[in-house]
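A single structure is presented below for examination.
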Amino acid sequence: MLKTVTTAMAAGDDDVPASILEIELPAILLNESLFIELNGNLTQLVDTTSNLSQIVWNRSINGNGNSNTFDLVDDEQERAAVEFWLLVKMIAMAVVLGLMILVTIIGNVFVIAAIILERNLQNVANYLVASLAVADLFVACLVMPLGAVYEISNGWILGPELCDIWTSCDVLCCTASILHLVAIAADRYWTVTNIDYNNLRTPRRVFLMIFCVWFAALIVSLAPQFGWKDPDYMKRIEEQHCMVSQDVGYQIFATCCTFYVPLLVILFLYWKIYIIARKRIQRRAQKSFNVTLTETDCDSAVRELKKERSKRRAERKRLEAGERTPVDGDGTGGQLQRRTRKRMRICFGRNTNTANVVAGSEGAVARSMAAIAVDFASLAITREETEFSTSNYDNKSHAGTELTTVSSDADDYRTSNANEIITLSQQVAHATQHHLIASHLNAITPLAQSIAMGGVGCLTTTTPSEKALSGAGTVAGAVAGGSGSGSGEEGAGTEGKNAGVGLGGVLASIANPHQKLAKRRQLLEAKRERKAAQTLAIITGAFVICWLPFFVMALTMSLCKECEIHTAVASLFLWLGYFNSTLNPVIYTIFNPEFRRAFKRILFGRKAAARARSAKI
């Protein structure tokens, strides 16, 4: 029989030698189990067709073409290389997906722990954030691990029952996560548009929202388990493909309820929030304090001040030439009084209420210190016997202030108790070094706040020059804690500088600092507007980028049966959607400083977090 086979093979193919069945090899596998060994020569006895299908020959012809040699091809190296790269791919995929699952679990656990442990985070608004973290935690614990096994094994090997459980949990948790984003957007929209919403946002209302979210997700996820499946569902599982029901009606229902309708609602709500926030920022910027003193007004005021200084020089020369003022009967010293009035109008609103503040006694310094907030006039104060009186001053409106500035036009240089004239800026500089400044700053605050918050009205500054030569003790000393006295010559010299340079210099520089302040406010408001836009863009952008590709693919696969999507692309889109559960803890907490501080306390302990905060301060 062996001879017959040999003859038949030799007759069938001229290229095959007659001794083909005698191969100098130790052994050869035939039909997976048959070995025949004879005197070191292997003799192969098989069916001819089976033999030829399993043995690969490599033909080699010598240079003369007189003989042909056949060698068996060894694919071991190629097979080993392919298996090695498959192993590397599996390990890399397992590491990446495992890290993604771990980060998702840690992030959502941190959010839940922060809300539970930190009392200041236990408010009604954060209940939605906590429920969102629970949904994302379920995605990380129930859905992503089985999905990772599916990807690494390159097929579903866990049976149809587990496939039903996995797909149902997938739809339930992902739908709940997305619908929580809608609930948070609606909550923020109501907070912005309804002033009384903080009173209406009760725990019962928020828990009702959370219940509706989970109930809707449950309906969408359990529909296939009650018969809404396509006919090829079991066939796909047998082919190791575990997918949600591909019934066209169910896919349209599920994708619309899970993604497309929530997407439109989120985009609409955040767009309205952005528009409202932008309008409020612009309105606040318009109400902010903005001095509109023009350059022409400043120039005319400076010219008038120069004329006034020249008049004072002439008056001083007359005094030095021997002109004297009669002495009062009580012997307290001569008084030279001279009044000149100038008006400067600085408009920062529409209301025309005005008030007069006239420099006065020590006991009323706290009341008059409100004028310190208005730094565009140089207030000269005498040491003693000065009277403060206020009239028509409205603390609530702070609409306008008519400041009467007292300055000296002449001085009796021969008076031993000459007055020391100091400017407002010098008072503030000295007063900050003493304890008494705290009480005066309390008086400053209301006016400064009203100006900063954009109070309306016209500020009319009236500057009568009034000088009274009198005895010892200064209001500046009271402001600075009751210390300090000056000599007559030094006071006279200071008067000329402060009355001329102080008032004129401050007045000439009114426009520039407040223009810079207005520009700085505009930049700040623009920065706040950009930050609000960036926050909303990050929230909506992350949601759209993560889930839009998957739901477009899901709807396309159900509507277009002929369309084929590569397995790698389908897996990428699916895990990109899962990645949204990794981002949610970051997006919805990183912009909240309370959450950031809570995370630091959880990571480093309360003492370390407190030390870090004090170091920053």
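Every residue, even glycine, has its Cβ placed from backbone N, Cα and C.
Checked Swiss-Prot, it gives:
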type: VARIANT; residues: ASP14 to Val; note: In strain: NC-100
type: VARIANT; residues: GLY40 to Arg; note: In strain: CA-128, NC-005, NC-114 and NC-115
type: VARIANT; residues: GLU76 to Lys; note: In strain: CA-027
type: VARIANT; residues: ARG79 to Trp; note: In strain: NC-037, NC-038, NC-039 and NC-109
type: VARIANT; residues: MET90 to Ile; note: In strain: NC-053
type: VARIANT; residues: ALA301 to Glu; note: In strain: NC-026 and NC-027
type: VARIANT; residues: THR460 to Ile; note: In strain: CA-040, CA-055 and CA-098
type: VARIANT; residues: THR463 to Ser; note: In strain: NC-003 and NC-142
type: VARIANT; residues: ALA492 to Val; note: In strain: CA-064, NC-015, NC-096, NC-108, NC-128, NC-135 and NC-137
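Structural setting of the listed features?
Here the Cβ of GLU76 (variant position) has 8 other Cβ atoms within 10 Å, regardless of which shown protein chain they belong to.
A sphere of 10 angstroms centred on the C-beta of ARG79 (variant position) encloses 10 other C-beta atoms.
For MET90 (variant position), applying a Cβ distance below 8 Å and a minimum sequence separation of six or more within one chain yields ILE152. DSSP assigns MET90 (variant position) to a helical segment in the three-state reduction.
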DSSP three-state call for ARG79 (variant position): helix, strand or coil?
helix
